[in-house]
Each structure stands twice: as structure tokens, then as C-alpha cells.
Amino acid sequence: MVLSGEDKSNIKAAWGKIGGHGAEYGAEALERMFASFPTTKTYFPHFDVSHGSAQVKGHGKKVADALASAAGHLDDLPGALSALSDLHAHKLRVDPVNFKLLSHCLLVTLASHHPADFTPAVHASLDKFLASVSTVLTSKYR
């Protein structure tokens, strides 16, 4: 999926507003995913997936950091996410559908925290960005 200049601008602006809340939003999105799609918990058998868990917060930070890195490398998502793609495809063997589920939960989380900024254009740009990230993360499954 090709990101337009407007998409890139919207993504960078949105990530700028997320600022120091990335880890918090990442954890909240994971909690939403676990609650809405309980089968996703099977990938975290060693985690305490309850609300406020230190393990969920830690993984939420990893998710947020990876997305922040991707947002900073919009012209080279495959390069920026190559190691993460290898990890999820070959070691963790995460079902690709789970990236879409987490993406949806991230969009809901961002919209709930920034309703005034979550315009239809920003929503579309972030959705395209997360779909592009998901595509890159699943590229090594083939």
C-alpha cells in the first residue's frame, strides 16, 4: 500500500501527538485485543494478561517503539521492520491475522485518546500505515 504525501504528514503529526504516551497506548491496545479477541492470548502463555500487568505494559512499549521507528522510516518500512518480521515469522510464528486485530485495537485506542485529532483523513492515513506495517511483518511468511 502506497502512502501519499498527505498520509505521511498525517502519520508523523499523529505520532508527534502520541509523544510520551506510546507505551501506555500500546499496552491499552494489547489489553483491548486480549479482551476483544481472547484467542490472541495464546501467543502470550507466559504473560499475566490482566489489566495493568507489567508484562503487558512492557510489550506495549515494544509495540509502540516499533511503530515509532516505522513512522520515522516511512520510505523504508521493509528495512526498518526486517528483524521484527523475521522474529514474528520464524521464531514466534504469529498468525498474520493478529496484526490486523492489533491494528484495529490501536486505532480505537488512539481515537479514544485524541478524538478531536482523529479526523477521517487521519484515520485513513493511520489505517493505511498500520496495514503497511502488517504487510511488511507478514512478508517473510511466504
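Cβ atoms are placed via backbone N, Cα and C, with glycine included.
Swiss-Prot lists 2-142 with the feature domain 'Globin'. Here Swiss-Prot notes a natural variant, GLY26 to Val, with the remark: In allele chain C(1) and in strain: NB. The annotation O2 binding site is assigned in Swiss-Prot to HIS59 on the grounds of sequence analysis. What Swiss-Prot says about the natural variant VAL63 to Ile is this: In allele chain C(1) and in strain: NB. Where Swiss-Prot documents SER69 to Asn as a natural variant, the accompanying text is: In allele chains A, C(2), D(2), F, G(1) and G(2) and in strain: C57BL. Where Swiss-Prot documents SER69 to Thr as a natural variant, the accompanying text is: In allele chain B(2) and in 1 BALB/C strain sequence. For the natural variant GLY79 to Ala, the note given in Swiss-Prot is In allele chains F and G(2). What Swiss-Prot lists as heme b binding site is HIS88, and the listing cites sequence analysis.
A distance of 17 Å separates the Cα atom of GLY26 (variant position) from that of the residue listed as 'heme b binding site'. In the three-state DSSP scheme, the residue listed as 'heme b binding site' falls into the helix class. Among the recorded positions HIS59, VAL63, HIS88, not one has its Cα within 10 Å of the Cα of GLY79 (variant position). Rounded to the nearest whole angstrom, the C-alpha distance between the residue listed as 'heme b binding site' and SER69 (variant position) is 17.
Cβ neighbour density within 10 Å is lowest for HIS59 among the binding-site residues HIS59, HIS88. Annotation note: VAL63 (variant position) sits in a helical segment as assigned by DSSP. In sequence order, ALA80, LEU81 make up the list of same-chain residues 6 or more apart from SER69 (variant position) whose Cβ falls under 8 Å from its Cβ.
Using DSSP to sort the residues of the domain 'Globin' (2-142) gives these counts of helix, strand and coil: 110 helix, 0 strand, 31 coil. Close to VAL63 (variant position) in the fold, though at least 6 residues off in sequence, lie GLY26, ALA29, LEU30, LEU102, each with a CB less than 8 Å from its CB.
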